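Peer 1: Have a look at this one.
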Amino acid sequence: MLLLLCVNMSGTQMSAFLRKYLADEDKKIRAQFKESDPNNKLILWMHEKTRITEEDLARPYTEDEVKELCLRTKVKVDMTAWNCLWEAKKRFEAKGRFVNKSERFINRMYMKAVRRKMVQPYPEEFVAQRREIVAAETKKQNISRLDRWQKKKSQNLSAPESSPDAHASSNDAVQSHEDQANTNLSSLSQMNFQVEAMAPPGVSSSDLSGIGDDEDEQQQSGFQDENINRPETEINENSVRCDPINLGRMRTGCINSQANNSFRNTESDPDYYMFGTQLSTLVRPTSTQEPDDQVNCPETEMNESWVRCDQINSESLSIGPSIDSEGTITFQNTESEPIDVTSIA
């Protein structure tokens, strides 16, 4: 019983209004698309295929056709068609009258709009005529569906029965193709979702278009130029090996080019491994005068940069002892008294 209510099984007769309406539509289409123009052949052919005729409306449905239509066709109801309240709703929402309002207030506004004739209900005759047009169009669409489904069934039955595997393989191929297409669409939607989730709050995919522009490329090239122009003699402080002598008193810093130049020029000088008033027996006393190209530090000011532990240049440690021509040991930047070498011996 429910299936019979879904589609009207009996054929219907075309009314005078519907006949006139279809004739007017046909004239409008043929006036717009002339038959003399070869570019309009496809449009006119489609119009002939989709045009509603009296034979279409008079065609009755069988029980199998009604069942198939009810099972394979979705029923759609447009509640906004020829509804004056829907038009009033659009007008009120355009003015913002329903913002943060209760349902009771909204219903009262609908009644007020109809009472003051802001909108008027459609006449019943007009609604009946429009429903007749929609019913005729729906029946034409249902006939096209049934013909298409019947054609597919006849093609499957007309195929040779000796090759059922071929039909199965063809169906599997079509099914796999559809599955692949659905998979591609789903993967594309997932990728778009991840890109948005990764974006910061309040920032859209269009606001990230500035990444990788000329400004960032100039900044990156500036970093590269800075690394290229860096002196070759610069030593990374992490690569300097130091003996554990007064590490707590050392002040970390960067090695400038002047300290590096002094380090190059004094590679042949003796190394002092002990600080204080005693000298290592392995050290040969020589003059510690700096070369001309080396920068001398004042007695009251020391360079805060450091190089190796054997030549520490800091405020808390002396550079190293030296012996003058009279045989007296002195320490630079310290207030210790001179020591006589003869007395030590």
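Cβ from N, Cα, C; glycine included.
So Swiss-Prot lists the following for this protein:
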MUTAGEN   Pro298 to Glu  Prevents binding to HP1 hinge domain but no effect on binding to HP1 chromoshadow domain
VARIANT   Lys27 to Asn  In strain: NC350 and NC358
VARIANT   Ser144 to Thr  In strain: Canton-S
VARIANT   Trp149 to Cys  In strain: Canton-S
VARIANT   Ser154 to Thr  In strain: Australia 2, Kenya 38, Kenya 43, Peru and USA 3
VARIANT   Met198 to Ile  In strain: Australia 5
VARIANT   Asn236 to Tyr  In strain: Japan
VARIANT   Tyr273 to Phe  In strain: Australia 5 and USA 1
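Each of these features: where is it, how hidden is it, and who are its neighbours?
Peer 2: Of all Cβ atoms in the protein chains displayed, 10 besides its own lie within 10 Å of the Cβ of Lys27 (variant position).
According to DSSP, Ser144 (variant position) sits within a helical segment. In sequence order, Thr50 are the residues of the chain that are 6 or more apart from Ser144 (variant position) and have a CB within less than 8 Å of its CB.
The DSSP secondary structure for Trp149 (variant position) is helix.
Annotation note: Ser154 (variant position) sits in a helical segment as assigned by DSSP.
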Peer 1: Taking every protein chain shown into account, which of the variant positions Trp149, Ser154 has the largest tally of Cβ atoms within 10 Å of its Cβ?
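Peer 2: Top count of Cβ atoms within 10 Å goes to Trp149.
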Peer 1: Could you state the CA-to-CA distance between Lys27 (variant position) and Ser154 (variant position) to the nearest Å?
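Peer 2: For Lys27 (variant position) versus Ser154 (variant position), the Cα atoms are 37 Å apart.
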